[in-house]
Amino acid sequence: MPLHSLERDNMRRLIAPSILVTVFLVPALALTNTSDSYPLDGSVGTQTIHVDALRGVVSIRDNSVQSEWDGVMDYKNDLLAAKLFSKMACVLAKMDPAAFPSLDDITQALGKQASGHYPPTRGLTYTVLPSRIKNLAQYGVPIKDLCRAVPTYFARQQKEGTALTMDPDSCSELQLLSFMGLSICGEIPGL
């Protein structure tokens, strides 16, 4: 067999798998990770959101002058963690799946930011509990990494319509895209 035909056969063997990888893997990767950064309304700063659909995690970096914070929304475990830079503490809470936007909602909203089509805003209030979390590893790597080196506390979602019996100045106001506002209220013990 001439050398030319061997090269052609080898080339065919390489092309077929390359086409399969391109057809199946590339679209899957596109669906797995989505990121975007955009200016915040009414504030100086930006919010960067990264969606990892495969792991079920949304990471948020908000460098607003009014309320700088980082966050993780772990959809597989229904957990929300927020690192509040003004309080130098982390807060961990159970996410109510009915109240939070889905991963698909967030991914679609990231694509619509430039056009200004936003879903309605919802607000939730959480109260910080005095118990400090000792073992962050049990809540997964994204939350452990986010809250490393700062005290971390549990927070409980307030039922809608219940009045807060605490100082409103103790609340940190967070915004997630235009989906929802979160208020995390209460004194952080030891600070």
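Backbone N, Cα and C define each Cβ position, glycine as well.
Confidence across the domain 'BRICHOS' (63-155), taken as the mean pLDDT and rounded to a whole number, stands at 87. As annotated by Swiss-Prot, domain 'BRICHOS' applies to 63-155.
According to DSSP, Cys147 (mutagenesis position) sits within a helical segment. Among the mutagenesis entries in Swiss-Prot is Cys147 to Gly, noted as: Impaired secretion.
Where Swiss-Prot documents Cys171 to Gly as a mutagenesis experiment, the accompanying text is: Impaired secretion. Taken residue by residue with DSSP, Cys171 (mutagenesis position) is part of neither helix nor strand, so it is coil. Within the same chain, residues at least 6 positions away in sequence whose Cβ sits under 8 Å from that of Cys171 (mutagenesis position) are Thr125, Ser183, Ile184, Cys185.
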Task: Chain-internal residues near Cys147 (mutagenesis position), provided their CB is under 8 angstroms and they sit 6+ positions away - done: Ala81, Lys83, Cys90, Leu92, Ile133, Leu136
